[in-house]
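Pasting the relevant annotations from Swiss-Prot:
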type    : residues                           : note
BINDING : Gln1237                            : Mg(2+) binding site
BINDING : Cys1448, Cys1453, Cys1495, Cys1497 : Zn(2+) binding site
DOMAIN  : 749-805                            : domain 'WHEP-TRS 1'
DOMAIN  : 900-956                            : domain 'WHEP-TRS 3'
MUTAGEN : Ser999 to Asp                      : Constitutively active in translation inhibition (phosphomimetic). Mutant mice have no apparent developmental defect and do not display overt phenotype related to adiposity or lifespan
Amino acid sequence: MAALCLTVNAGNPPLEALLAVEHVKGDVSISVEEGKENLLRVSETVAFTDVNSILRYLARIATTSGLYGTNLMEHTEIDHWLEFSATKLSSCDRLTSAINELNHCLSLRTYLVGNSLTLADLCVWATLKGSAAWQEHLKQNKTLVHVKRWFGFLEAQQAFRSVGTKWDVSGNRATVAPDKKQDVGKFVELPGAEMGKVTVRFPPEASGYLHIGHAKAALLNQHYQVNFKGKLIMRFDDTNPEKEKEDFEKVILEDVAMLHIKPDQFTYTSDHFETIMKYAEKLIQEGKAYVDDTPAEQMKAEREQRTESKHRKNSVEKNLQMWEEMKKGSQFGQSCCLRAKIDMSSNNGCMRDPTLYRCKIQPHPRTGNKYNVYPTYDFACPIVDSIEGVTHALRTTEYHDRDEQFYWIIEALGIRKPYIWEYSRLNLNNTVLSKRKLTWFVNEGLVDGWDDPRFPTVRGVLRRGMTVEGLKQFIAAQGSSRSVVNMEWDKIWAFNKKVIDPVAPRYVALLKKEVVPVNVLDAQEEMKEVARHPKNPDVGLKPVWYSPKVFIEGADAETFSEGEMVTFINWGNINITKIHKNADGKITSLDAKLNLENKDYKKTTKITWLAESTHALSIPAVCVTYEHLITKPVLGKDEDFKQYINKDSKHEELMLGDPCLKDLKKGDIIQLQRRGFFICDQPYEPVSPYSCREAPCILIYIPDGHTKEMPTSGSKEKTKVEISKKETSSAPKERPAPAVSSTCATAEDSSVLYSRVAVQGDVVRELKAKKAPKEDIDAAVKQLLTLKAEYKEKTGQEYKPGNPSAAAVQTVSTKSSSNTVESTSLYNKVAAQGEVVRKLKAEKAPKAKVTEAVECLLSLKAEYKEKTGKDYVPGQPPASQNSHSNPVSNAQPAGAEKPEAKVLFDRVACQGEVVRKLKAEKASKDQVDSAVQELLQLKAQYKSLTGIEYKPVSATGAEDKDKKKKEKENKSEKQNKPQKQNDGQGKDSSKSQGSGLSSGGAGEGQGPKKQTRLGLEAKKEENLAEWYSQVITKSEMIEYYDVSGCYILRPWSYSIWESIKDFFDAEIKKLGVENCYFPIFVSQAALEKEKNHIEDFAPEVAWVTRSGKTELAEPIAIRPTSETVMYPAYAKWVQSHRDLPVRLNQWCNVVRWEFKHPQPFLRTREFLWQEGHSAFATFEEAADEVLQILELYARVYEELLAIPVVRGRKTEKEKFAGGDYTTTIEAFISASGRAIQGATSHHLGQNFSKMCEIVFEDPKTPGEKQFAYQCSWGLTTRTIGVMVMVHGDNMGLVLPPRVASVQVVVIPCGITNALSEEDREALMAKCNEYRRRLLGANIRVRVDLRDNYSPGWKFNHWELKGVPVRLEVGPRDMKSCQFVAVRRDTGEKLTIAEKEAEAKLEKVLEDIQLNLFTRASEDLKTHMVVSNTLEDFQKVLDAGKVAQIPFCGEIDCEDWIKKMTARDQDVEPGAPSMGAKSLCIPFNPLCELQPGAMCVCGKNPAKFYTLFGRSY
């Protein structure tokens, strides 16, 4: 008998039939799938739609189930109960009497009919399960005792529990509650869609196999077909006889069937050729189309140049004459095409007189030689969509430009207009979807065929183990989003894993060439049955054989040690007693002893194994693993895919398989334990009488979305221990210094290697600065790490920038004098090229010229580095030949010529390295102290032996004599440097940071001091994204976290949030608002209740689905906002007008799992905010609060953060979906030319109070209920990001004093060796005195007394952190009773008398606050203008500004503005490409709207000036 298929309408599932399926599936092959209606298909011609008919049919064909009773009397009784459940029990009026009758019948029975379960029980139970009244009785414990007992007895059984959970219709037959929250994206509600009236279509071209991109289109259309109970048309687009092949039609139909898609109608575009031709002739007669014989290339050029064709003004008669030639297929006709007469000057290329018909004389697969002219797809599609009744045409965004053409054709012909909805095309990394390119692979024999598992075809991915359900879930998760992204295949396979993991049986296979026998001396040969799946008993049992000899993986055996206890999966603990090895040290066998009584499996190694048994022979199997066919993740538009072919993409391994593998059938999916999931591609065949050989079971590996390799041996615990041991063993111990007497050849190699590492480091930095693709950066980093490892192996020490090994230095120092001359010449070239680059940047030269100059500079630097062995440093030309003494000889002081002294010298240097490494790795204090003690002892030994102190050698071989001098000069150099604002300041700072960081010499015995990258390496005006990332990390505001989109707010940034919180909290309390806290978790029911409100958040809601390893009965959401949590409580608390107003606020965190690229502060998945929610008796009270709160938000920005904002109201399109209107404050970031929403305050009207029933008795009309008026308002940590973007410069943060946690930093200067201890202590005391005095004046102050950093380093550090004022004090200042204050905002230095410290600094801080606000206000003023036309507005946008434009307020118009202002793809790289959106309708516009003014769209009168711009 053929397999049956039960189709279930998820909105109204037939529980009776589903229960019957559960009880007969052991006897009958039947599948269940979702569809539009409840239907059991028996064959192509026979199907049942009546539920009772389905039940009877299933019970009769599964005779052993006994569901239809055992005799005629029971048949009759069962029929009675089927009718009873469909009539009496389903009627609300008769429910009580029906339940009484049922209770009476069950008083002495376990089942309704006979002594076993029958259809009667299934049907009645299902009806009660779906009855809201019955469910209410159950909750209130009002049910009759016998019915309740019977209902509970059945509900506890596995089949009822399974169906009842998966298809939960409790009280509502139209609700589906899956086991857990489905991972689905947001599906747009189709405009104008009505239940039962939606018609969609899937129109593939029969020119190839369907691939996964087509599958997305088909499944999306099916989604709307099913959800709207509509109609799906499968239409073959056969408008091109050259490409159309009948063979492919059959293939596509098979592919569609594989996807379980059932179209309601099959059609061909060719069915309508006559009609389409008539429409074409109508356009010719109306002068809306013309025939053109311009050659194709010339036509293309004319369209690009917007030049009209010479035939465009032909008469209708001339056009008809040429059209007839086309229809005949004459020589002249073949050179012609029919073109629409639209607009050759249009900005949209698709509107420049597109081709409607072309002449092709090839025979058509369906119409033969009947026609010689064929319509283009773009002309035929809108006509056929209209004729066939398509209501909604779903198309990928690549057709976006053609939408205007689609609608023009509809309007020109006067036919019915379908609605077009766009969704994103599926772009997959390492994949080509072009039919032409896929055909090339097949023709070249690089793949096995169109169903090759490496292919993205439907057949290919299904053969590789993709399930239709997994594919559906993946498509559902994408939703109908328009965001075009390149996706990794891992995402698809991860969805697939969710489908196969719960049901795939577990088996074992071992790598045949590496198996090791284990002799378990006390084991007996026997067989036991164990679960095929450890967590799903429904998968069944499998036989497992045990014997005295078993086989394990060689990789596992290598991890064992004698005496170790190992867990053999499905057996128990076994002790390894002996390990036998051959002469090569390879393990040949193991001896073991059972220890099954020991049940402690927590820290043992878990391994798989197979027994040697004559009763169950191991099955030969071949595991096939496939890799991507294309090695490059994303191919450029003009790149040749053939250059990136992976010639080694298929790997096979011969395995020793589980005996159970002999029963696998083609297409069965299993999991090989500790190897992954596999699909059976070819079942095992026993020895053939023809070939005398057995055919192995071919298994194809199914990717599961993980990015790390599967563990192949040992356990996690053991692996951790092994790694720990390795790290311990590799920790620095006392070791001899690397030999100094290297050969010349070795020194030469290390020098070249050092240069190669340095050059590769520059390459990596350049790629990161350019925001190159991740794969390019990863490849460069990998090469860098390889070079570093090679360098370490060659020299015996780590690579350090600016510190080449002794061997490398030796090479440099022994170069000939001619090399020195070359080095000097190269040095001068680098310096000259640097000047060229700086000049080009200063002149704002084109990016291409700057890039070319920079590349030339990098090339010269690399050449200089290779020649000299060190980095190019401005102001440090290469030393002459005679100045480079040999560092090896220099390393030995004059009195240290003895060999033992040389060895001891090297040991001291080596131990110094150990100390530095331990400190860098933040090792424990004990370890560092121990290493330091050893270093001191070695130094003492050296002094005792040689009579002189040990002195380290610098990287160049000369002692660092000038280090103290440099440190002393650092302050004066910094002070004398002219400081400018903005660019100048940034450039100076970056230079000073670069040179100042290494100014402090090395400590004794520690060699040269390591350079640290303290300053910013990106400029705000050149690379805003990289600059922003560096500012927030280097200023210690943010620490990145291992969960994407979540960040650690360090004290430096959290203190800003505290300042905002303190101010705002105090102000709202003055208004009568109280603080509270509501739970972070939201029930699914609460969220669903307000699904319209949370629609925008739906794809971003994060769900908790498990407690430990236990699935929750119902998933729980983490709040994206708190309306759904708070308002039900409001409804309880508000009973009378006296209970109003309710004004609550909470400071909390929320989670919105955005799929967009996260940015700290600006767009994060978890963020801190305050959310206020109020309820009032009148509209006016709520409206007053909306504006009061908005003004407080404006004060936060303007008074605390020194950022000017524009106050206004959101447009209808941009307002909060659940509110009446939304007010907002908008800030502007000139560095990006974009605005950013600062905070919003919403008037919710009565929308939520109606939803949550927040009602009170009207005091004016007793007995009449009124709904409360509500408002909500929120401010987030985004404020901090805005502050960074607005005020930050190329030196780092600039903090407004009112939110700075440190307003003044005190830094002691002038501490030198010449300074006496008394003076040093006096200076420190003076610094602390300033601290006490300023704290007394309520100035937040910190003193930096760290003695391991120079003053110059500290200056840079605190400038980077944005501290408003730096207070410098030195010995001379103390004598003069004064100090120097340096402003962060301007760099201005002020000399202030000590006695005026408090008053003057308070004044300086206020001046800084005012200056920052004034500067930002001027910035906003110059970047916000009025534009009255779209053309002017576009220019304003391109200049990086925002504009107030006359606007009608219509949503369609706003969409049009956004579309028209979006940049094309060919603009300069890095420019913002998104269209402009409305920011707000300003309360105080820049100018008044003139009477009669029109909206920029030119269609409607303008209602108000509205601020538009590109936005974050």
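The first residue you see is number 1, and the count goes up from there.
Glycine is no exception: its Cβ is also placed from the backbone N, Cα and C atoms.
So that I understand the layout, could you describe where these features sit and how close they are to other parts?
The Cβ of Gln1237 (Mg(2+) binding site) has 19 other Cβ atoms within 10 Å, all protein chains considered. DSSP classifies Gln1237 (Mg(2+) binding site) as strand under the three-state reduction.
In the three-state DSSP scheme, Cys1495 (Zn(2+) binding site) is classed as coil.
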List, in sequence order, the same-chain residues at least six positions removed whose CB sits under 8 Å from that of Cys1453 (Zn(2+) binding site)?
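Listed in sequence order: Phe1447, Cys1495, Cys1497, Lys1499, Asn1500.
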Specify the secondary structure state of Cys1448 (Zn(2+) binding site) as given by DSSP, simplified to three classes.
coil
Can you check which residues sit near Cys1448 (Zn(2+) binding site), meaning Cβ under 8 Å from its Cβ, same chain, 6 or more apart in sequence, and list them in order?
Cys1495, Cys1497, Lys1499, Asn1500, Pro1501, Ala1502, Lys1503
Using all protein chains in view, find how many other C-beta atoms are within 10 Å of the C-beta of Cys1495 (Zn(2+) binding site).
21
What is the number of other Cβ atoms found within 10 Å of the Cβ of Cys1497 (Zn(2+) binding site)?
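Result for Cys1497 (Zn(2+) binding site): 18 neighbouring Cβ atoms inside 10 Å.
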Per DSSP, what is the helix/strand/coil residue tally across the domain 'WHEP-TRS 3' (900-956)?
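In the domain 'WHEP-TRS 3' (900-956), the DSSP-based counts are 43 helix, 0 strand, 14 coil.
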In the same chain, outside Cys1448, Cys1453, Cys1495, Cys1497, whose C-beta lies within 8 angstroms of the Cβ mean position for the Zn(2+) site?
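The surrounding set, listed in chain order, is Phe1447, Gly1449, Glu1450, Glu1454, Trp1456, Ile1457, Met1494, Val1496, Gly1498, Lys1499, Asn1500, Ala1502.
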Take every residue in the domain 'WHEP-TRS 1' (749-805), average their pLDDT values, and give the whole-number result.
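Taking every residue of the domain 'WHEP-TRS 1' (749-805) together, the mean pLDDT is 73.
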